[in-house]
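Novice: Feature list, courtesy of Swiss-Prot:
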DOMAIN    21-83  domain 'HTH iclR-type'
DOMAIN    98-267  domain 'IclR-ED'
MUTAGEN   Met141 to Ala  No effect on repressor activity. Loss of glyoxylate-triggered dissociation from DNA
BINDING   Ser154, Gly155, Ala156, Asp207, Cys217, Ser234, Ile235, Ser236  glyoxylate binding site
MUTAGEN   Leu215 to Ala  Reduced repressor activity. Loss of glyoxylate-triggered dissociation from DNA
MUTAGEN   Cys217 to Ala or Ser  Slightly reduced repressor activity. Loss of glyoxylate-triggered dissociation from DNA
MUTAGEN   Ser234 to Ala or Asn  Reduced repressor activity. Loss of glyoxylate-triggered dissociation from DNA
MUTAGEN   Ser236 to Ala or Met  Slightly reduced repressor activity. Loss of glyoxylate-triggered dissociation from DNA
Amino acid sequence: MTEVRRRGRPGQAEPVAQKGAQALERGIAILQYLEKSGGSSSVSDISLNLDLPLSTTFRLLKVLQAADFVYQDSQLGWWHIGLGVFNVGAAYIHNRDVLSVAGPFMRRLMLLSGETVNVAIRNGNEAVLIGQLECKSMVRMCAPLGSRLPLHASGAGKALLYPLAEEELMSIILQTGLQQFTPTTLVDMPTLLKDLEQARELGYTVDKEEHVVGLNCIASAIYDDVGSVVAAISISGPSSRLTEDRFVSQGELVRDTARDISTALGLKAHP
């Protein structure tokens, strides 16, 4: 086994990873204490109640302040929960809101299509599966919740891409590249852009075994009340059942479902 050498005197410093984890735990503890204290507290009270050195507490507060998770009252010097915490919570609530609104429409789509229904959101340069309603068929192909999907090579991923402005779309593709997963993955830029343009016109996109061999998927974008893409809804099934002759009828069904969810989220005019 290769020996790992660390600089400094033996036993003087903890491993970097351990120190980082400890700092994170202490930062979370500070935020939790502020929440229980009604949103604000003095540095001395935080230090006392969390059994932390005053200097350490102040240093952690400054780190949290840089991330906008806390801010300091210039008059009293007390520390308050900041806007960054609200933004994180709002993102969670927003995703949960999409799912709660989408629930009845997902069930209707599952019953009408006979296929498994999925809801995914974009997380950076990936799509993440956050909701699923399995079909009743004995033969079904389902990815577990939390699965990460490539944006360019999955139905949900392409549905999250096609509404984007060209500049943002190109930026994402250049960052992620066009990895090939199956023989039918779209791996050249002109073909992918043409596919996304067609999806934009139709209001839905089709994944023809582009991510998993034997699995087809049809997806459409979901918009919020201001017209921003917040999620994608899709149906997925074995290519032996979700065949090409069903793509148009099922695509329109998925598109109409996405529009109904968008309307329920407050969208007035559909793209």
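Just so you know, glycine gets a Cβ as well, placed from its N, Cα and C.
Since we're looking at a predicted model, the values are computed, not measured.
Would you situate these features in the structure and describe their surroundings?
Specialist: This prediction places the mean pLDDT of the domain 'HTH iclR-type' (21-83) at 91.
DSSP assigns Met141 (mutagenesis position) to coil in the three-state reduction, outside any helix or strand. The 10 Å shell around the Cβ of Met141 (mutagenesis position) contains 19 further Cβ atoms across the protein chains shown.
Take the CB of Cys217 (mutagenesis position) and look out to 10 A: across all protein chains shown you find 30 other CB atoms.
Cβ neighbours of Leu215 (mutagenesis position) (same chain, under 8 Å, six or more residues apart in sequence): Met141, Asp207, Glu209, Ser236, Gly237, Pro238, Ser239.
In the three-state DSSP classification, Cys217 (mutagenesis position) falls within a strand.
The DSSP secondary structure for Ser234 (mutagenesis position) is strand. The number of other CB atoms found within 10 A of the CB of Ser234 (mutagenesis position), across every protein chain shown, is 32.
Around the Cβ of Ser236 (mutagenesis position), the number of neighbouring Cβ atoms within 10 Å comes to 27.
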Novice: Please find which two of Ser154, Gly155, Ala156, Asp207, Cys217, Ser234, Ile235, Ser236 have the most distant C-alpha atoms, given that the record lists them as binding glyoxylate, and give only that distance in angstrom, rounded to a whole number.
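Specialist: Those residues reach a largest Cα separation of 11 Å.
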Novice: Does Ser154 (glyoxylate binding site) have same-chain partners at least 6 apart in sequence with Cβ under 8 Å from its own Cβ, and which are they?
Specialist: Ala127, Asp207, Glu210, His211, Cys217, Ala219
Novice: An 8 Å radius from the center of the Ser154, Gly155, Ala156, Asp207, Cys217, Ser234, Ile235, Ser236 Cβ atoms defines the neighbourhood of the glyoxylate site; name the other residues of that chain inside it, in order.
Specialist: Asn118, Ala159, Asn216, Ile218, Ala219
Novice: In whole Å, how far does the CA atom of Ala156 (glyoxylate binding site) lie from that of Ser234 (mutagenesis position)?
Specialist: 6
